[in-house]
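Colleague: A single structure is presented below for examination.
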Amino acid sequence: MDPEGFTSGLFRWNPTRALVQAPPPVPPPLQQQPVTPQTAAFGMRLGGLEGLFGPYGIRFYTAAKIAELGFTASTLVGMKDEELEEMMNSLSHIFRWELLVGERYGIKAAVRAERRRLQEEEEEESSRRRHLLLSAAGDSGTHHALDALSQEGLSEEPVQQQDQTDAAGNNGGGGSGYWDAGQGKMKKQQQQRRRKKPMLTSVETDEDVNEGEDDDGMDNGNGGSGLGTERQREHPFIVTEPGEVARGKKNGLDYLFHLYEQCREFLLQVQTIAKDRGEKCPTKVTNQVFRYAKKSGASYINKPKMRHYVHCYALHCLDEEASNALRRAFKERGENVGSWRQACYKPLVNIACRHGWDIDAVFNAHPRLSIWYVPTKLRQLCHLERNNAVAAAAALVGGISCTGSSTSGRGGCGGDDLRF
């Protein structure tokens, strides 16, 4: 059999025919089919899941079953990863529908991508609003004032209202005086914050002298956690005996110790809420507890004040008799609460001495003190007293050895020249 004949018979090539043939007609553009009411209603039944899961390879039947369980795209975006796992497990158990491994990862990836998209939209919207405010302000000086006021948020609203009325009275309703006054007020508040920072962070020395007159002054400023809201000023504390009720616009020490018991109750409530939500449970009184107390209406409980007197409460818990005796003695002498607060350190240092200078162990061993952090000054005083005790013991041992050497006639430390 001739192979050449087979190939020539199979492939017939006619170049002239290829030139004569006309090109195929261009197909008409595809018209997009209108969305029927049935299709729109079906998409609404999915709750936006078709747009959320579309690019991630999740089967349509899986999305439909998730929608049957009552979940929407907004619901899934607000859920945590553990809750998404529970949702997928419920889907498998209820409908006996086995999810693919890629679908499980795809659902989580889609939710994370949607969260990022929403966050970017919020940031763009906020930047756009700020740009509009800046462009509408005018000159450069107004730019700085407006930007600072917008960043401060609600904390500058009373300042704006007050300065607006002042500017309206002084300038006949002009706008330039309003912004200048707002900027000047802001600079004054920033200077006050700078002056308050070293007072709050340094070891309490001079502030305790005037504590009887103005005890809660630093608690009502903006240095605490209450930026943006004005805390109601509380009456100052005075030294009172156990069971004595303070008269006038004063608060006694029994009321102060009662605040610590309230903080303990708020901590228990925060722990219960955190366990129900599956979140990290705090074991000590932290900023989260103070924020919860403020939201619950107990704005008189604030972090600076509670940390300021925590060692006084510790003495009350560890040795109530010594605490009561100290209160009676200072009440008889007419001392203010600042002097009483300073005097509470020494009994605690003595208690730490009996426990090997480990003040942290003393706090953690007590059920009512284990939720509080040890004050830095108390820890420093214990460390200082321990060093002094070690140095005194070493000097005593050295003196005894030197005295023994001089009496035996071997010289050594100089004998009679030492003075103890």
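The backbone N, Cα and C atoms fix where each Cβ goes, and this holds for glycine too.
The noted changes are left out; the structure has the residues it started with.
In Swiss-Prot, a published mutagenesis experiment is listed as Pro236 to Leu, annotated In lfy-5; decreased in vitro DNA-binding affinities and leafy phenotype. Annotation of the mutagenesis experiment Asn287 to Ala in Swiss-Prot: Impaired DNA-binding. Annotation of the published mutagenesis Asn302 to Asp in Swiss-Prot: In lfy-20; reduced DNA-binding affinity with a weak leafy phenotype; the original residue is retained in the structure shown. In Swiss-Prot, the entry for mutagenesis Pro304 to Leu states: In lfy-28; impaired DNA-binding and strong leafy phenotype. The structure shown retains the original residue. Record note (Swiss-Prot) on the natural variant Ser8 to Arg: In strain: cv. Jl-1. Variant annotation in Swiss-Prot: Gly78 to Asp, described as In strain: cv. Ita-0; the structure shown retains the original residue.
Please situate the listed features within the shown structure.
Modeller: There are 10 other Cβ atoms within 10 Å of the Cβ belonging to Asn287 (mutagenesis position).
Asn302 (mutagenesis position) counts 23 other C-beta atoms within 10 Å of its own C-beta, drawing on all protein chains shown. Secondary structure at Asn302 (mutagenesis position), as computed by DSSP, is coil.
The number of other Cβ atoms within 10 Å of the Cβ belonging to Pro304 (mutagenesis position), over all protein chains shown, comes to 16.
Counting only same-chain residues six or more apart in sequence, none has a Cβ lying under 8 angstroms from the Cβ of Gly78 (variant position).
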